[in-house]
Each structure stands twice: as structure tokens, then as C-alpha cells.
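Notes for the one structure printed next.
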Amino acid sequence: MAPAMKIVFGLLTFVTVGMVIGSLLQLAFINRLEDSYGTGFPSLRGLRGQNTRYLRDVSRWANDKDAELLRIGNVKPEVVSWSPRIIVLHDFLSPEECEYLKAIARPRLQVSTVVDVKTGKGVKSDVRTSSGMFLTHVERSYPIIQAIEKRIAVFSQVPAENGELIQVLRYEPQQFYKPHHDYFADTFNLKRGGQRVATMLMYLTDDVEGGETYFPLAGDGDCTCGGKIMKGISVKPTKGDAVLFWSMGLDGQSDPRSIHGGCEVLSGEKWSATKWMRQKATS
């Protein structure tokens, strides 16, 4: 074998071994975190086993297991707008939950799509330049995902069964999502659960410049969006925080003021997880 080929072969072997080791470490992290959550919760025993074991090493809520799962005392709500209705939930996810969602999603990321108003199907578009994936129905039954979904249901007051599958997204530098509404303009998507009423957007990283969630019709001041000064309100990505906002007004009609976008990422990576909630059960 020629010396040049030996060098190339050696580099390929090194990279392959590194990828295998990385995957094994990632799998070990997922397994450890899953073990720490046990197999069920008091209100969800019909979905999993009968025995219940919760997060270890949480002494503050040693006598209140539901409070552990809901992170009562940790989550700090902040109302940033009443019209449209926007609430930032600080420390909504634990650091471990953020890493868990990223670990599940990373191997399955694909180019993100948007809903075609004519067909109701996902299509690629320059409106949205990220990569993402949806959790499966099987993954939805995992204890950690159950805990997150139960927390979303409690803080949003929308039943868990009305929620779509969680979507995990990654935005790299120069990627963005142009302003849009989460509610549907087509009739195809309304057949499964009706209209979208609310969104829970959860941030999984914060080592990013730019990438704010921008509401151009909220508030009457200025904000920062991808390094630019804009009219409206923006929320900076902070690991563990979540933004809860409603696409439907108190009158039961879709709220055009809920238009929002993902500002351009200037540096770093922005990871997020989104849960859309409907008027009725989605399955």
C-alpha cells in the first residue's frame, strides 16, 4: 500500500473509531438518565408499569413526587405580553432533560419543512432553514418524555392528549425561521385535533448569539433580533427556559398577533424542542 493511501486509511480509521466511541457514550448517557426517571408516574400508570420511581437526589421535594416531575419551585413564570399572550417559563427543563432531547434527536436530524397550505403536507422552503426531527409515538411513552409532557399540560392547561409529537430543531449559523403563524390556514390539518391553540417552545442550549424568538406585533418597544434592532418583543434562547404562547385568542379565534419567527443565528448552535397543542385530542 502506498504511503499516501496508508495515511488516508489511518485517518478514516481514527474518525470511524471516534464516531463509534461518541455514539456509545451518548447511548450510555441516555440509558443512565432513563434509569433515573423510573418506569411510571401516579397519573400515567396505565401507560407504563405499576412501580413508580422518580428522580433521585432531589431532596427538596422528597415527599411530593408530582412536584419533582413538574419542577414546582424551580419553574419561574414571567408574563412578557398579554396581547398576544406570551409567558416565559424560566428553568422549565432540567439540564439533563435538555441533553436527553438533543441526544435522541441528533442521529435523525433532517432538513426542516413547512406546511403546504394546499396539501397540508411538509415541504422544503427557504422560509425555514433548520434541521429537525419528531419524536415517535414509542418515544412519547418514555418516562422522561412523559414527565416533560405532563409538565407542559399542567403549565399550559391543555390536556396532554391534545398535543402533537415533540419536534426537536437545530439552527446553525445563518439559519433562521421567517415570521409565521402556528395556526393552520388549510383544512387538511384540522381533521386531526382541530386548530392549534398554543405552543410550548423549549430551549435546549444557550451558547448561541442571535437565534431569538421574535414577536413583531407584541409590545410597543424595541428588541434585538439576530443582531438587529427591531420593533416588538424577542426572547433570548436560554438553556432550560421555555416560551408558552397562544395562537388562539380568548374569543376562540386565531390570533394574528401571535405571528413569530426564529431570528438568524450569528454564532454557535441553537437547539430547541417544540410542542404544539390542539383544540381536541390528536389521536
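Cβ coordinates come from backbone N, Cα and C, glycine included.
None of the noted substitutions appears here; every position holds its original residue.
Here is what Swiss-Prot says about this protein:
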- His180, Asp182, His260: Fe cation binding site (BINDING)
- Lys270: 2-oxoglutarate binding site (BINDING)
- 162-279: domain 'Fe2OG dioxygenase' (DOMAIN)
- His180 to Ala: Reduces activity more than 500-fold (MUTAGEN)
- His180 to Glu: Reduces activity more than 500-fold (MUTAGEN)
- Asp182 to Ala: Reduces activity more than 500-fold (MUTAGEN)
- Ser272 to Ala: Reduces activity 6-fold (MUTAGEN)
- Arg278 to His: Reduces activity 4-fold (MUTAGEN)
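Swiss-Prot feature annotations superimposed on the structure.
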residue : record                      : DSSP class
His180  : mutagenesis position        : strand
His260  : Fe cation binding site      : strand
Lys270  : 2-oxoglutarate binding site : strand
Arg278  : mutagenesis position        : strand
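Between the CA atoms of Lys270 (2-oxoglutarate binding site) and His260 (Fe cation binding site) there is a gap of 17 Å, rounded to the nearest whole number. Separation of the C-alpha atoms of Ser272 (mutagenesis position) and Asp182 (mutagenesis position): 16 Å, rounded to the nearest whole number. Nearest in space to His260 (Fe cation binding site), taking C-alpha to C-alpha distance over the mutagenesis positions His180, Asp182, Arg278, is His180. A gap of 11 Å separates the Cα atoms of Asp182 (mutagenesis position) and Arg278 (mutagenesis position). Mean pLDDT of the predicted structure over the domain 'Fe2OG dioxygenase' (162-279): 96. Each residue in Pro179, His181, Thr199, Ser247, Ser258, Ile259, Gly261 lies on the same chain as His180, Asp182, His260 and has a C-beta within 8 Å of the C-beta centroid of that Fe cation site, without being one of the site residues.
For the pair His180 (mutagenesis position) and Arg278 (mutagenesis position), the Cα-Cα distance reads 17 Å. If you draw a 10 Å sphere around the CB of His180 (mutagenesis position), it holds 15 other CB atoms from the protein chains shown.
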